[in-house]
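Asks: First the structure, which I've put down as structure tokens, then a few questions once you've had a look.
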Amino acid sequence: MVKSHIGSWILVLFVAMWSDVGLCKKRPKPGGGWNTGGSRYPGQGSPGGNRYPPQGGGGWGQPHGGGWGQPHGGGWGQPHGGGWGQPHGGGGWGQGGSHSQWNKPSKPKTNMKHVAGAAAAGAVVGGLGGYMLGSAMSRPLIHFGNDYEDRYYRENMYRYPNQVYYRPVDRYSNQNNFVHDCVNITVKQHTVTTTTKGENFTETDIKIMERVVEQMCITQYQRESQAYYQRGASVILFSSPPVILLISFLIFLIVG
């Protein structure tokens, strides 16, 4: 009981200190942003005057109001008013926007294969009665007790699955039941899917595959069990009255 009170007081002090630091707001520094003293380039109104001679319609060396070396009002090296490398109008360099976009990095392209793989991992597989597909694993290194099977596995491991099908661990009373069910559904699905592609498995393949999948299912059970207990511990922690009171007080301080 004493330890519980001590832990509650420590948590209260920690949250109070954290909230005090989080509520401190930085005051903006006086002055403007970068280069507020005026531009050093032509035609931009520097208070101290430009360092270049006054120009009529265009920039330095421009007869017709364009950028440097432009006869007809475009960007640098543009004959017809477009971005650099664009002969007939447009935006900034290599794109249809303004010149302010020249230095913007291009947006990374989304790899749809990675998105699909991330969505499939841990998701419920349709048509399999609530089974989920685990994340990809490295195939385990297994010794089968004889040189022939060891060599056969090394040469053919790419033909065996690197993901397993499983149900949530809370549906099983122990690890053995989870692993047994996981092995059966994974081997069945892999053999059926691969057979439809014209590839057949021998008895040696099935024997080795069952051993490999068994090790992967054990690993999957350990991962799921650890995550399950962590979720349970988090629920117990945040459902206790002292923690609820402290969280409510913290929200009040932030919102207020």
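Placement of Cβ uses the backbone N, Cα and C atoms for every residue, glycine included.
Taken from Swiss-Prot, the feature Cu(2+) 1 binding site covers HIS64, GLY65, GLY66, and the record attributes it to similarity to another entry. The annotation Cu(2+) 2 binding site is assigned in Swiss-Prot to HIS72, GLY73, GLY74. Feature annotation from Swiss-Prot assigns Cu(2+) 3 binding site to HIS80, GLY81, GLY82; the stated evidence is similarity to another entry. Residues annotated as Cu(2+) 4 binding site in Swiss-Prot: HIS88, GLY90, GLY91. A natural variant is reported in Swiss-Prot for this position, ALA136 to Val, and the note states: In scrapie; short incubation; sA allele. Looking at Swiss-Prot, the entry for natural variant ARG171 to Gln says: Linked to susceptibility to scrapie. Quoted from Swiss-Prot, the note on natural variant ARG171 to His is: In scrapie; low incidence.
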Asks: What does DSSP say about ARG171 (variant position): helix, strand or coil?
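Replies: Note: ARG171 (variant position) is helical by DSSP.
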Asks: Near the Cβ of ARG171 (variant position), how many other Cβ atoms are there if near means within 10 Å?
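Replies: So the Cβ neighbour count for ARG171 (variant position) comes to 11.
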Asks: What's the CA to CA span in angstrom from ARG171 (variant position) over to ALA136 (variant position)?
Replies: 23
Asks: Provide the number of Cβ atoms within 10 Å of the Cβ of ALA136 (variant position), excluding the reference atom itself.
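Replies: For ALA136 (variant position), the 10 Å Cβ neighbour count is 11.
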